[in-house]
Amino acid sequence: MNTLQKGFTLIELMIVIAIVGILAAVALPAYQDYTARAQVSEAILLAEGQKSAVTEYYLNHGKWPENNTSAGVASPPSDIKGKYVKEVEVKNGVVTATMLSSGVNNEIKGKKLSLWARRENGSVKWFCGQPVTRTDDDTVADAKDGKEIDTKHLPSTCRDNFDAK
């Protein structure tokens, strides 16, 4: 006697569930990295908005601005903020963006990135990367304090070392 089979067998369903689980295991980390990179891009965008004011101050005064007020940008630094960015601070000509400690990807909570410039052949050349501090008009030093954004979350245009030239 022939019976008509309808639906899927238990083995077929288990195989499909296993495949979906494997795909999710691969896709989830990629999605997490994508969201972190998107959130970091907001920090870069806000920090880059301060470059022209810092450059103008340097070209007019021959030294880097000490803080947000002298650079002519919003002060206190917490006035420059975004959905994922806590503040953007100008300190001795280094523009540092700090991510929020909640509401952002876990891997970038409270982390920082910096934009800094050097005088080069009569113009000002900007760099972007991990947090730095300016030691004098021409030198910056690595400011590693455990608050660096993992390089994989930085765009390729923002991976300069503190000693970049």
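Every residue, even glycine, has its Cβ placed from backbone N, Cα and C.
This is the original sequence, none of the listed changes applied.
Listed in Swiss-Prot is the mutagenesis experiment Ser75 to Ala, annotated as follows: Alters the morphology of fibers. In this structure, Ser75 (mutagenesis position) belongs to neither helix nor strand by DSSP; it is coil.
In Swiss-Prot, a published mutagenesis experiment is listed as Cys128 to Gly, annotated Loss of pili. For Cys128 (mutagenesis position), the same-chain residues lying six or more positions away in sequence with a CB closer than 8 A to its CB are Ile44, Ala47, Leu113, Ser114, Leu115, Leu154, Thr157, Cys158, Arg159, Asp160.
Its own atom aside, the Cβ of Ser75 (mutagenesis position) has 15 Cβ atoms within 10 angstroms in the protein chains shown. In the three-state DSSP reading, Cys128 (mutagenesis position) counts as strand.
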